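Annotated features, as they stand in Swiss-Prot:
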DOMAIN    1-65  domain 'HMA'
BINDING   C11, C14  metal cation binding site
VARIANT   P70 to A  In plasmid NR1
BINDING   A109, G129, T134, K144, A210, D406, V414  FAD binding site
BINDING   C561, C562  Hg(2+) binding site
Amino acid sequence: MSTLKITGMTCDSCAVHVKDALEKVPGVQSADVSYAKGSAKLAIEVGTSPDALTAAVAGLGYRATLADAPSVSTPGGLLDKMRDLLGRNDKTGSSGALHIAVIGSGGAAMAAALKAVEQGARVTLIERGTIGGTCVNVGCVPSKIMIRAAHIAHLRRESPFDGGIAATTPTIQRTALLAQQQARVDELRHAKYEGILEGNPAITVLHGSARFKDNRNLIVQLNDGGERVVAFDRCLIATGASPAVPPIPGLKDTPYWTSTEALVSETIPKRLAVIGSSVVALELAQAFARLGAKVTILARSTLFFREDPAIGEAVTAAFRMEGIEVREHTQASQVAYINGVRDGEFVLTTAHGELRADKLLVATGRAPNTRKLALDATGVTLTPQGAIVIDPGMRTSVEHIYAAGDCTDQPQFVYVAAAAGTRAAINMTGGDAALNLTAMPAVVFTDPQVATVGYSEAEAHHDGIKTDSRTLTLDNVPRALANFDTRGFIKLVVEEGSGRLIGVQAVAPEAGELIQTAALAIRNRMTVQELADQLFPYLTMVEGLKLAAQTFNKDVKQLSCCAG
């Protein structure tokens, strides 16, 4: 008999559920689970996976750990088998716990490390730079703070209520805004990353650069000097991505910005040129424009060219209304930088003439941070772009090496990374979890915002799905009318015949606040009629989803306010 200690059970019914789960694990002959004792006595076959046992319990929301090892004379003892599987103490430490190496400290890495510890593993987390990764330090958090500040500046300068509230030209104190922004970044980094790691004795943090020696060992070049070899039972690669820089002649010899430098700039340039039409490019372009810069965007195609064409058209129109110059189908063939008496000047050569600017932001996408990992020593498969190829369980081509987040071929969103990290940890500790991205919401924080989930019409047709779609302009949404801001639309894509909702695209102020409702509707396979029949609070933007659903069989212009 082997014993598991179980915490988290609250009644005898919990014990029944745990018993059922354990007896479904291959190799378990019987399980006697006691809520009062907080334990499970197991009759198991030799070779039964201890990871599978703890994962089965964890899947119910409880925590299981192995009790003391049985006597040496007992053949097939669970802890003995575990040590045989995982190696001796020189590899896993005196605790005998599964040892997981995590490379990185961003959203995927943190989620994985914490979940792995919860599952009973011991973690070594390796970070070459600042703890926290891209999102909190140089991505989501500082950019959204800057975007919000720019939005406030814009409203003071211009709003739909200028007839009754006098507009004014705001004074922008960029250094003060930057100090406020970075203080919040520091606060969140400590509260959500550094402090959590420091307080968890099962996680060891190494500050240095990791590379693979082989598929069982890492070499860590420590930041304070020296090297350390880290042997592991499982490894998670969560190294994120960095700004990609296009091979434009002359560009590398200039002091161009990526988003990293732009977010911590102490000044707002008079003239800003932006190469790229990525999400980052568009969000920062509008923010800088609202803070006082004259902004010109060079887009290789159109804005949002991969999305429904109406999205790009709506955002382009909004940008041009604010004085942002959008040059579509325009690329820089040469970039030069001319040093002046005080400040230099960028000169961009295009097929349509020269563009001169005080600063240049290059935001053409992000490339996975995999080049310096020596992955050729492991056999891990990469895409031609250097992204790690993974399956829905975050497994790479090497059985015990996993990957999650922006360094993989998954969508580059921090919430996707965190969800992937959690599932990777479950799988590394013997579980079987997959990440389903069929109803993944995405938001672009321009104004109006862009929010999407599920299929666009073109994507559905590409996959052989016949569709029926409706588009509701915001002049039919009471909240937008009350705001005196009817820019944008909500579009629903429905599977023809079944009436099932399969996609939503929205361009609207605060569109991000409505898209999760759409995601839940898609995930739960709701029909458009079922969505139309739901109760939505009046004078909210999300009510637009109901109204858009009603357009499939009604003329909403003929409905009274909040008509059900």
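The backbone N, Cα and C atoms fix where each Cβ goes, and this holds for glycine too.
Here the original residues stay in place, and none of the substitutions has been built in.
A map of Swiss-Prot features onto the structure.
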residue: C14; record: metal cation binding site; DSSP class: helix
residue: A109; record: FAD binding site; DSSP class: helix
residue: G129; record: FAD binding site; DSSP class: coil
residue: T134; record: FAD binding site; DSSP class: helix
residue: K144; record: FAD binding site; DSSP class: helix
residue: A210; record: FAD binding site; DSSP class: strand
residue: D406; record: FAD binding site; DSSP class: coil
residue: V414; record: FAD binding site; DSSP class: helix
residue: C561; record: Hg(2+) binding site; DSSP class: coil
C14 (metal cation binding site): tally of other CB atoms within 10 A of its CB:
17
Among the binding-site residues G129, T134, D406, C561, which residue has the largest number of other Cβ atoms within 10 Å of its own Cβ?
D406
V414 (FAD binding site) to C14 (metal cation binding site): how many Å between their Cα atoms?
34
Counting across all protein chains shown, how many other Cβ atoms sit within 10 Å of the Cβ of A210 (FAD binding site)?
26
Please report the Cα separation of A109 (FAD binding site) and C14 (metal cation binding site) in Å, rounded to an integer.
31
Closest of G129, T134, A210 to C14 (metal cation binding site), Cα positions, binding-site residues only:
T134
Return the average pLDDT for the domain 'HMA' (1-65) as a whole number.
81
Max Cα distance spanning A109, G129, T134, K144, A210, D406, V414 (FAD binders), Å?
31
Residues that sit under 8 angstroms from K144 (FAD binding site) by C-beta distance, when 6+ apart in the chain:
F445
Could you measure between D406 (FAD binding site) and C561 (Hg(2+) binding site) for me? Cα positions, answer in whole angstrom.
45
Counting every protein chain present, what is the number of Cβ atoms, excluding its own, within 10 Å of the Cβ of A109 (FAD binding site)?
31
